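Listed features, source Swiss-Prot:
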- ARG44: L-glutamate binding site (BINDING)
- ALA78, THR79, TRP104, THR157, ASP179, GLN202, ASN244, THR245: pyridoxal 5'-phosphate binding site (BINDING)
- ILE237 to Leu: In strain: B293, Z3524, Z3910, Z3915 and Z3918 (VARIANT)
- ASP240 to Glu: In strain: Z3915 and Z3524 (VARIANT)
- GLY289 to Asp: In strain: B293, Z3910 and Z3918 (VARIANT)
- THR336 to Ser: In strain: Z4296 (VARIANT)
Amino acid sequence: MSLYPIYNFSAGPAVLPEAVLETARQEMLDYNGTGFPVMAMSHRSEMFLSILHHAEQDLRQLLKVPDNYKILFLQGGATTQFNMAAMNLAHGFRTADAVVTGNWSRIAYEQMSRLTDTEIRLAAHGGEQFDYLDLPPVETWDVAPDSAFVHFAVNETVNGLQYREVPRLSEGMPPLVCDMSSEILSREFDVADYGLIYAGAQKNIGPAGVTVVIVREDLLERCPNDIPDVFNYRSHINRDGMYNTPSTYAIYMSGLVFRWLQAQGGVKKIEAVNRLKAQTLYETIDGSGGFYINRIRPNARSKMNVVFQTGDEELDRRFVLEAELQGLCLLKGYKTVGGMRASIYNAMPLEGVRALADFMRDFQRRYG
C-alpha cells in the first residue's frame with residue numbers, strides 16, 4: 001500500500017470522484033435493492049431504462065440543454081464522431097469548415113477530409129507551422145456562410161490549449177460542431193450556441209465506453225438515408241438510444257458522476273474550483289524562474305490539461321518517476337509533445353493539485 005494518497009493525473013481514462021466509486025462498490029452486486037448488478041441488466045429492462053433516463057435528465061439539467069436538443073449516449077469514442085458528424089450533417093453541402101488548433105482537431109480534420117462529396121476547408125489553424133502555441137481568435141476564422149458546419153475542439157488535451165471564452169458564431173453562420181471531450185461540464189456555456197456537441201466520457205463524465213452527443217433537432221433533417229443506420233443520428237434517436245445495445249455500465253457510472261456534480265453545486269461551482277486548480281499549477285510554473293517551461297500563450301492555456309517541461313528530457317523522466325513514488329501518477333506528456341502533463345478534470349481534488357505543486361517546488365530545489 002502506498003505511503004501517500006494516490007492522485008491520478010491521467011488525460012483519460014481519468015480520475016473518478018471517490019464518492020462515485022464508493023457508491024458503485026456498494027451497488028456492484030445489488031443495484032438499489034433489485035437483486036441485479038447493473039452489468040447484468042437487460043438494456044431494455046425497466047431497471048436500466050430508469051438509469052438511462054435519469055442520466056439524460058441530470059445531464060440536461062447540469063448543462064441547461066434546451067428542449068429542442070436531443071441527447072445520445074453512443075459508443076465508438078469521440079474519434080468515431082469525427083466522421084459521424086460529417087456523414088450526418090454535410091450531406092448535400094459542397095463544403096464544411098474545420099479549425100485546427102492541436103492534435104485532436106487535426107486528426108478530426110484529416111478524417112473528415114476523407115469524405116468524397118464534401119470539401120473540408122481549413123478555416124483556421126493554431127500558429128505558424130502548426131506549432132499549437134496559440135489559438136486563432138474566432139473573428140479570424142475564415143468561415144464560408146454556406147458551409148455545412150464549422151468543427152473545432154474547445155480544449156486540446158494533448159497540447160494544453162483552451163479557448164478562454166467558449167467560441168460562438170454570429171447569427172446566420174453555419175452551425176458549430178464542437179469536440180468537448182476534455183472540458184464538458186467543467187465550466188458554464190450556452191448549448192444553444194452549438195449545432196452539435198460531442199464528448200468522450202473518459203475525461204470529465206465517467207469511464208471509457210460511452211460518448212455523449214447533444215444535437216439540435218432541426219439538424220437531424222440532414223441525416224441521409226444512404227448511410228448505415230448505426231452511423232445515423234436519426235436512427236438512434238428514433239429508437240430512444242436503443243438502436244444497438246448501449247454501454248450500460250458506463251452510462252450508469254456517468255449518471256453517478258452527474259449526481260455527484262449536482263451535489264457539488266453544479267457546473268458553476270466546479271468551474272470556480274477548476275479555475276483555482278489551474279491557477280495553482282501555472283503560478284508554480286511561472287514562479288520557477290524558468291526551471292519549468294510552459295510555452296503556451298497565457299490566454300490560451302488550458303485549465304484542464306496543464307503541460308510543462310524542464311527542457312531536459314532526462315530530468316523530465318526523473319520528474320515523472322519520482323512523482324509517481326509520491327503518489328502523483330501518470331504525469332508523462334503525450335508522445336508527440338513530451339515533458340509532463342497534469343490533467344486536472346472535475347474529479348481531481350484541489351488537494352491533489354496542491355500536492356503536485358509542492359512536489360514541483362521540492363523537485364526544483366533538489367535539481368535546479
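Every residue gets a Cβ built from N, Cα and C, even glycine.
Remember, predicted model here, so these are calculated numbers, not experimental data.
THR79 (pyridoxal 5'-phosphate binding site) has a Cβ environment of 16 other Cβ atoms inside 10 Å. Annotated pair ASP240 (variant position) and ARG44 (L-glutamate binding site), C-alpha to C-alpha distance, rounded: 11 Å. ALA78 (pyridoxal 5'-phosphate binding site) falls within a helix when secondary structure is assigned with DSSP. Cβ packing within 10 Å was compared across the recorded positions ASP179, ASP240, and the lowest neighbour count falls to ASP240. Sorting the recorded positions GLN202, ASN244, THR245, THR336 by the number of other Cβ atoms within 10 Å puts GLN202 first. Across the structure, THR245 (pyridoxal 5'-phosphate binding site) and GLY289 (variant position) place their CA atoms 54 angstrom apart. A Cα-Cα distance of 26 Å separates THR157 (pyridoxal 5'-phosphate binding site) from GLY289 (variant position). With a cut-off of 8 Å between CB atoms and residues at least 6 apart in sequence, the same chain places LYS70, LEU72, LEU220 near ILE237 (variant position), listed in sequence order. Around ALA78 (pyridoxal 5'-phosphate binding site), the C-beta neighbours below 8 angstroms that are at least 6 residues distant in the chain are TRP104, ASP179, SER181, TYR198, ALA199, GLY200, THR211. Geometry remark: GLY289 (variant position) versus GLN202 (pyridoxal 5'-phosphate binding site), CA distance 35 Å. Separation of the C-alpha atoms of THR336 (variant position) and THR79 (pyridoxal 5'-phosphate binding site): 18 Å, rounded to the nearest whole number. According to DSSP, THR336 (variant position) sits in a coil region rather than a helix or strand.
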